[in-house]
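Listed features, source Swiss-Prot:
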type	residues	note
BINDING	GLU372	Ca(2+) binding site
MUTAGEN	TRP368 to Ala	Abolished calcium channel activity
MUTAGEN	ASP369 to Glu	Increased calcium channel activity. Abolished inhibition by ruthenium red derivative Ru360
MUTAGEN	ASP369 to Asn	Slightly reduced calcium channel activity. Decreased inhibition by ruthenium red derivative Ru360
MUTAGEN	GLU372 to Gln or Asp	Abolished calcium channel activity
MUTAGEN	PRO373 to Ala	Abolished calcium channel activity
Amino acid sequence: MRALVSRTPIAAALRSATLGSQCASIQYNSLNILDRLPQPLPSRSFRIRYTGVSTSGRVTQTCRRSFQLSASSRDKRGPQSAEPDPLERLEVKKVQQQHENEKDDSGRDTKSGGKVAKAMTKGDTIAGKLLTTPSRLFKLLIPLTTINRKDIEQIAILIHPQQPLSHLERLIQSEVPPIEDENGQKRPPAVSFIALQLEQDAIRPKRGMYEGTDAEIHRVEGGKDDATVAKRGEDFQEVDETFSYLRRPGPGQGDKEQRFIRWSQSTEIGDFIRDAARAKEFIVTIEGAPAGLEQIHVAVPSFDERTYFLRMRLRKISRRIQGLAEIKHECDALAHRGAQRVALGGFGILAFWWYIVYKLTFETDLGWDTMEPVTYLVSLSTLMGGYLWFLYHNREISYRSALDFTINARQKKLYQMKGIDLQVWESLIDEANAIRREIKNIAAEYDVDWDERKDEQDDRVTEALKKERRLKNGSQKEERPKDDRDDD
């Protein structure tokens, strides 16, 4: 083995290998360059390492001759004529440029395009995802390019359902690098939102109208600037191809096609997602994005994913309601039994009064003449006392009202004894009904049947929520006729 130390470029160093050498170890500017050239060269492969870059190739018969000629000419010229020629300088410059292109601005090796190139060569599908948060906002995870356009980053964007799509467009524009227009001025790229159109009358691009417009312009301009007209036709052809790409046959509909349509930027995000939920995805198109990122497919969450936090909150509230419902059920049962005992006690008092009047009227010397005014006055006094009682408590004069009053009074005492706060109970019931109503609305959007008993977890919780809804619906029905009478 012969070691050569030279400051000449790679080609000159290779020419220094003579025909008789079996292998050569070449060191160039403190960089190890290994080249094994066994003679009589039975192998055709060689590998050169320069600044960490591996270059492989095939050695042909012509290369062998060039090595031989270079070696012989070097022996004839001598050491003083070993000056780098233009071809050698071009070779070194090309390798340096290749090495510089493989590093980004921060000096990190990006391996020829970074993750964008890797994803495109592997054929991976770059897609985003829409998630929900406990605060009932949407979290959009979308892959976007960095400023140097050599890498892809997952960007998380929090959006409110009542915000317009234009707000989401501005958020995406702030994360992507600007593009240059025809005048060389930088501007934010245009962002469009496309969703599947499930109606039968799909909106189709009228390509014939564009072609007719081009022909008319060409005729008016007198046939000049054919390149501009041809370019405009290519643009419309690209638009038509884009819409052809955003087209797929409907499931179970034979040859019928489903098309995607672009939504206005003034549409609320909640309405857009509600419509895109039927197709389970929508597309975000970014102007000037690298290959593979012009159309980002964003997966819309399913019903279970969309209502996950709502159902978890409902289950948590249901467990609290269940613990209170057990104690409340015992207190209510005791209160009802107490009210029944009060009613039976009132009947016993009336029966005892009837027996006294009978005894005093027919079995004593008082007789009917004395007992008649007594019974009349006692009955009238009882009626007047009851009337005053209903006026004082502002209640309707009925047995049901008196029974409810008795039950409620007994319930309050029992609740205080058991440590139940009615305000907490009512707030939990109202919140559970509100969450249930929201989940029902989302289920209607997704066209699914939601079994509320699985999340409410107990029949007593279901009955408590249903009872509260009935009370509210009954009060609303009673208030509506009153409002109508007031309007009249």
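Cβ atoms here come from the backbone N, Cα and C positions, even for glycine.
Where a substitution is noted, the model still shows the residue that was there originally.
Overlay of Swiss-Prot annotations on the structure.
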| residue | record | CB count, 10 Å |
| --- | --- | --- |
| TRP368 | mutagenesis position | 10 |
| ASP369 | mutagenesis position | 8 |
| GLU372 | mutagenesis position | 12 |
| PRO373 | mutagenesis position | 9 |
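Secondary structure from DSSP puts GLU372 (mutagenesis position) in a helix.
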